[in-house]
Amino acid sequence: MPLIRNYDYYDLLNVAPSTSAHRPTVMVTSSRSYMEPQKSRIYYGKNEWRGGNTTIHDPTEFEETTMDKNANEIAGDDKRKKKRWRDLLFPNSRHSSRKDKENSNVSVATRSLSSVSFRSEKPSRRRESGSLSRHRYIPPPPLPMPPRRIMTSTSMGYSDDAMTSSSSHTTTDYDDIVPVPTPSYVIYPAASIAQASRRQQQGSAKNRIFRSPTYHHDAFVNSHEWTLSRSISEMKLGIVGTSQSGKTALVHRYLTGTYTPDESPEGGRFKKEVVIEGQSHLLLIRDEGQQHLDVQFCQWVDAVVFVFNVCSIQSYDSIQALAHEMSKYRNISDLPLILVGTKDHISEKRARVITEDEGRQLAAQMKRCSYFETSSTYGTNVERVFKEACCKIIQLRVRSQVGAAAAASSQARTPTPTHSESGGRKDYQDPSRYISSNSFVMPSNMRPSFPSNSTRRNTVHHRGEHPQQQQYQQQPPSSSRTASERSMSAMLGTPYGNRMPAGVSPSASQKSVHSIANGCYSRSSAALLDSDTPAVNSYLIDSMSSAGFPLSQSGANQVSASTSHLPTPSSTPNTQRKNRRISNIFRQKDHQEEKSKMIESLNLGIGRAIPIKQGNLYKKSSKSALNREWKKKYVCLYSDGRLTYHTNLKEYMDKTAHGKEMDLKLATIRITGRLHPLHSHRVASSVDPMNGGGGGGTPTLKSYEPRRSDVGANSGDGTSGGGSDDAIKENQRQHFSPPAMPQTVAGKKKRESRKIGTNSKHNDEEDECFEVINNCLMRWEFCAGSLEERDEWIQAIGGEIEKSLGKEVANAKTNNRAVANRPDIAALRSIPGNGRCADCGNPSSEWASINLGIIICIECSGIHRNLGSHISKVRGLELDQWPVEHLAVMQAIGNDKANEMWEFGLLNGERKPTPESSREEKERFIDRKYVQKAFLKPIASGEPVTSQLISAVLARDVMSLNVLLANGMSVEEINTTTKDGRTVLHLAASIGSVELAQLLIWHNADAQILDNNGRSCLFYARSNGFREVFDMLVTAGLSPDYGLPQEINDFSQMPEFFAMGSTSNRDYSTSGDEMYGSRRISMGPPPQVPARRYLPQQPELDETSVI
């Protein structure tokens, strides 16, 4: 079946055809078989010929009436057609005629862009007059060309300064056409051939619009939607290095956040908006793909990043050559430089050959150069490199601004050029070296006062030409100077405003003097930042001020002036952009709000907890008892119950310093000199309104708190300045002081060690100090500036102490573990043997050993505690809380069953202690019983221990399991796994036996072991719906999602019983508390137990041998 490939480029080029008949189609047919189209295909745009007997027919040689001819006639011309098309597609493969060579360019362009329409019709035997050959290729009607652009090379791409229209003749120039990759095609059935051919116009085709791919690329780069506001400054960064240096991956990682191993030998030019300290900047990145740096690149950059590969000595050695070559065209001593070593290619097969010390040594040889090592694969230090480059560019501009301000404040003088110094200049200092070919340097007496528009547009201005050339080009007569120029002259302090400041570096001299004086390098020469815009970062201004650079008032007052007449060497788009609209794609309505929030977040810090109260307090030194001084500290109180202090605010701002810290959960606060902590705050006194607040009036005391020093009474009316207006004026507050008492030792010490730096008068009652004491008796004694400040700190710290203690109580109350109620605990006494002590038989038993499963008296409980919790875990029946797993163990064992196991070998001559026995006798018996295990029941012989262990778990036989565990099974035996990797703890969790799982956990069963499917015991407890087992395992230290599949995210979503994985392959299943299997487990009497324990060496357990 013939296939038609529709190469639709209209969607790609965004060009709509005039009619549907012009849609380009290509037909590929095979003369051998319609079922083998894959053997005869032509791949356009790839210069590749595949297939054997393939014919591609020219639509100009076909007619509608030839559709009915026999297909054999078409096959007869295959050989000739194939040869002719091969010659057209590959003109260099043979000696072609002149006419064929002329047509070859058209055919290649047509082939690469799929602008030729082909249809499946039979060839016509017509002959045209004047044709050179019967089979001469007649090109199809070409697509009408759009107005062709004259590409003028700039530093950042192309600019369409002039537009021309192409002719509609068939000999349209396609020299500027760049082949594009072949897009995806659509396969249509052969039935659509006739319909497509009827839509094809037989007359003269109308001209179609054709646009070169470079047009769309430039339109994307220079689009208004991708331009920022005119007030956004540009920062031009150059990236240089060899093709093996990894610079392409570095730039790609910074722009896209992804890694690409492919290197781009031709380089690239990119834009990105960066925000530094809340200010937006447009970063222009130029990846220089050439091995040799040219003049234009060296004069364009504001900073350079030299990139080398730490695995390549060649790329490392090329850095010095590149720096030396750049020094010919640019003074790099004042140019920000960054040396980057990429570690992307380090692997086992390719080791590192350039050490970090060698890289830093090379950076030290290059002045003003920082060194970084990056990894584009993981993104290490990539953002830091470009941020450092941006900061260095801004610092350089600050220095240029300071130099301009200093030059403007100095006395103006007319510059006198000195041409005799040109012999000693370097290349970058020669102004006549970097003039474009479109202009020439005129003698000083022949230069016009104002450069023409064409001169300004076509001249490439470089940094080296300003000191001597630009001053002549910008010296107009005073009568013809514009208002903007006069204002700029007044700002700069020069008669014509054209003398360059002495402090301007060559990297800044490319900009106009107006931009330098203003301190902002704007993307638009007609826009300058006003005085309200923070063009310079605050930290940079501080650094410049500290370095000794004066910031004059003239430099601070920025003047807005129009500089549209000045040339723009490298901005994008061209200089006519001042009349274009400004896109708001980067400036939304809430941009200012987002910027303010960003600044606030930066000021707050990243990753730092915000204190609820902070400030300066005096702290008494506690290092030496002889020399205790008051030192000023910066104290912070946090909401998580922490109190910290730092030496000063600077240390607090440093994120690496944590200061001294105290946990308030274990602390209390009190006022210095008082026995008890302060629970109520001092309340200001109120004066009786009947007395009018006079000196004879007696104030009413609302709240009074006795002090240790308040022992005696003072002479007079018993008050200390109670209603005196002078006292109120002195203290600036109404405050009632209790009756003054004789001074104590604490008051005397306080007066002797009064802090330095306060000018207010203090009496003995105004005690602004307080203490914070923790459980380790560590004292922090602070002193505030006033009583009000002291009370605020006491209230805040006391509130945090209360809150911390409340959280602990709430955590204990909101524990998710199920706790047994009192009736269930009381029911433990009804278990056989629990009515008396398991060791001495005392009927008054209020304590229990939960891991042994016995109830004991209070005296025996003390002895059990001395044994250690690894042997006996003692709990009170009435005092402690009982989780359900502890209660389940107690219900499963009991005193009688436990004594049958622990006193199994008790000899007739051994006497068990009674309640009246001495403590020493009880201690000796309990030690032999539980520590030495002298009477313990041994393990049954004849069967592997691990097999008995799994049999006991599957049978829910707690006592058999207890015997095995008490006889001292090793950790390896307890954690023995089956063929699918499950342990006995997995089995206990799958059957929902919380008592068995708890006993295994107490005997060092590893709950973190996963089976062969990566599932933990939590998975089996959750999948079978055993919530108690799940909570017990989480309490044992497992994470709630440990060893669980991702689709299981909530316990409440799981069914009550759901067996997954290898559970279906077992020969048993569970349903509630029942156990069913293919072979029932023998529940008969226990086997005969030998006199001694038998523990043979056991191999790994096979689960099938247990059941």
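These residue numbers are counts, starting from 1, taken along the chain as shown.
Placed from the backbone N, Cα and C atoms, the Cβ positions cover glycine too.
Just so you know, the substitutions we noted aren't modelled in this structure.
The model shown is predicted, which means the values in this text are computed figures rather than measured ones.
If you look up Swiss-Prot, you'll see 230-406 marked as domain 'GLD', on the strength of sequence analysis. Here Swiss-Prot flags 610-802 as domain 'PH'. If you look up Swiss-Prot, you'll see 822-943 marked as domain 'Arf-GAP'. Under its mutagenesis entries, Swiss-Prot includes Cys837 to Ser with the note: Probable loss of cognate arf binding and production of extra A/PVM neurons, when associated with S-840. According to Swiss-Prot, the mutagenesis experiment Cys840 to Ser carries the following note: Probable loss of cognate arf binding and production of extra A/PVM neurons, when associated with S-837. Where Swiss-Prot documents Arg865 to Lys as a mutagenesis experiment, the accompanying text is: Probable loss of GTPase-activating protein (GAP) activity. Production of extra A/PVM neurons.
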Highest Cβ count within 10 Å among the mutagenesis positions Cys837, Cys840: which residue is it?
Cys837
Neighbourhood of Arg865 (mutagenesis position), C-beta criterion under 8 angstroms, separation at least six:
Ser872, Val874
Over the domain 'GLD' (230-406), what does the predicted model average in pLDDT?
87
Within the domain 'Arf-GAP' (822-943), residues counted as helix, strand or coil by DSSP:
50 helix, 10 strand, 62 coil
